[in-house]
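Enquirer: Found this in Swiss-Prot, in case it helps:
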- Ser366 to Ala or Glu: Partial loss of phosphorylation and loss of interaction with RAN-GTP; when associated with A/E-376; A/E-380; A/E-419 and A/E-420 (MUTAGEN)
- Ser376 to Ala or Glu: Partial loss of phosphorylation and loss of interaction with RAN-GTP; when associated with A/E-366; A/E-380; A/E-419 and A/E-420 (MUTAGEN)
- Ser380 to Ala or Glu: Partial loss of phosphorylation and loss of interaction with RAN-GTP; when associated with A/E-366; A/E-376; A/E-419 and A/E-420 (MUTAGEN)
- Ser419 to Ala or Glu: Partial loss of phosphorylation and loss of interaction with RAN; when associated with A/E-366; A/E-376; A/E-380 and A/E-420 (MUTAGEN)
- Ser420 to Ala or Glu: Partial loss of phosphorylation and loss of interaction with RAN-GTP; when associated with A/E-366; A/E-376; A/E-380 and A/E-419 (MUTAGEN)
Amino acid sequence: MAGGIKVSVWSAVGPGPRCWGAGGGGGATWLLLVVAGCVVCGSADVNVVMLQESQVDMNSSQQFCYKNVLIPKWHDIWTRIQVRVNSSKLVRVTQVDNEEKLKELEQFSIWNFFSSFLKEKLNDTYVNVGLYSTKTCLKVEMIEKDTTYSVTVTRRFDPKLFLVFLLGLTLFFCGDLLSRSQIFYYSTGMSVGIVASLLIVIFMISKFMPKRSPIYVILVGGWSFSLYLIQLVFKNLQEIWRSYWHYLLSYILTVGFMSFAVCYKYGPLENERSINLLTWTLQLLGLGLMYSSIQIPHVAFALIVIALCTKNLEYPIHWLCSTYRRMCKASGKPVPPRLLTEEEYRIQGEVETQKALQELREFCNSPECSAWKTISRIQSPKRFADFVEGSFHLTPNEVSVHEQEYGLGSIFTQDEELSSEEEGSEYPTFTQNNFLT
């Protein structure tokens, strides 16, 4: 009897000749296949320990389940539920969804057999539980005897999630500034070179490989192995720094300098399209970090929508302000223009005259001016040539005539005429000349 199923094995071990294989070895093989199939089909009872938000100490392999009964609230957006397994020696931890999957782990199968060798063996590991996950189960297997371990369930505010959210918010709102910053360009290039140096080497090797070459299979395996090494290093970074800090520091300095040299050779981005692509990439990365750092999906979606609206809010606000100004100008009374005083009129006339004369000199000295055609149309070519060279544009005689007509003498004459006309009035009229002030 195996799992409630009767197995008949007489045909594999009974006497008499059999045609299942040479030397009767096929009968034993058939027996093993039947027994293995029955073991896979059979079901075993699983002893499961229900976890609470506390600590449990064990000294044997055991299965655990945690049932989340609390409904997440809006203030739990950065709350994380973790199951920590801390042991004195190496243990293997497997996470599944429910008890049925735990029963499948207890049954023999080829997949479970090979996957047991691929799973990491750690003495301190964390299992994250989603806030909306109703149940999470895990299996702790002891590798060595005399191993003790503790299983702790915690529900607390995670500052890492908050920092990731701030990083995503910064990338989204400052992506256009960061894409044009040289400091961001060099720091990002050095960081990528330090973290993914092995991936970059494999990528450079693939550039020299011929197309349709079998070596691409090895390169794909190299990519996967490199990603696995990066993940493994980050998980054990603290231990690596404690034991091999001098090698790690030498690696960071060497690869960082090489990455800086490569970035310096190519220089920051100058093409506007490339800058736009980098900006959009940073903004999408920021939105992804914001969504992944918030544990409640609908709150994360709402915050992303608010961020998108806020980012593009300047355009509708600018349009509304310009529309409001146009409406105010259309509905309001026209404001009469302010008239210039005599002093302002005189100053403006002098400034504009000098400006126009200078522009005329520049035009006459430019290749666009036809000198012979201009000279043929004027009465005094020498005077025109002196003016182009910087001489005054009026002769002394013209200045004298202008002063007699519009200068101080003409002003006194006008004042005398006005005084004689107003002698019979009761109150005399005084005329103020702004040219004298």
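The backbone N, Cα and C atoms fix where each Cβ goes, glycine too.
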Enquirer: Please report the distance from the Cα of Ser380 (mutagenesis position) to the Cα of Ser366 (mutagenesis position), rounded to the nearest angstrom.
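Expert: Just about 21 Å between their Cα atoms.
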Enquirer: Restricting to the chain of Ser376 (mutagenesis position) and a gap of 6 or more, list residues whose Cβ falls under 8 Å of its Cβ, or answer none.
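Expert: Residues satisfying the criterion: none.
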Enquirer: Among the mutagenesis positions Ser366, Ser380, which residue has the fewest other Cβ atoms within 10 Å of its own Cβ?
Expert: Ser366
Enquirer: Sort Ser376 (mutagenesis position) into helix, strand or coil using the DSSP assignment.
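Expert: DSSP call for Ser376 (mutagenesis position): helix.
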